[in-house]
Amino acid sequence: MNPSEMQRKAPPRRRRHRNRAPLTHKMNKMVTSEEQMKLPSTKKAEPPTWAQLKKLTQLATKYLENTKVTQTPESMLLAALMIVSMVSAGVPNSSEETATIENGP
């Protein structure tokens, strides 16, 4: 091998983005109105009752106890969000307690 072959080659340079203006221009053209955001499947929901919130808190506490996770405000919030998302997604659960949140007390 001659010395020129032994030299380490520099990595290829990354290409710089030319002009971001076209992307910005496209985003400016996108108009999202409230009417566009509402889907036919969107339903108006009533605010939860105190009884529903209490039941949700109880279910979240029970879930954290079953999974042996320390009960902190953060873990309670995540457990509550998990329960709400499971109920709204219609995930089947053998527990009748989860259905109580969906249907009310």
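Every residue gets a Cβ built from N, Cα and C, even glycine.
These come from Swiss-Prot:
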type	residues	note
MUTAGEN	ARG13 to Ala	Total loss of function and dominant negative effect; when associated with A-14; A-16; A-18 and A-20
MUTAGEN	ARG14 to Ala	Total loss of function and dominant negative effect; when associated with A-13; A-16; A-18 and A-20
MUTAGEN	ARG16 to Ala	Total loss of function and dominant negative effect; when associated with A-13; A-14; A-18 and A-20
MUTAGEN	ARG18 to Ala	Total loss of function and dominant negative effect; when associated with A-13; A-14; A-16 and A-20
MUTAGEN	ARG20 to Ala	Total loss of function and dominant negative effect; when associated with A-13; A-14; A-16 and A-18
MUTAGEN	LEU53 to Ala	Exclusive nuclear localization; when associated with A-56 and A-59
MUTAGEN	LEU56 to Ala	Exclusive nuclear localization; when associated with A-53 and A-59
MUTAGEN	LEU59 to Ala	Exclusive nuclear localization; when associated with A-53 and A-56
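Structure with Swiss-Prot features highlighted.
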residue	record	contacts (Cβ under 8 Å, 6+ apart)
ARG13	mutagenesis position	none
ARG14	mutagenesis position	none
LEU53	mutagenesis position	none
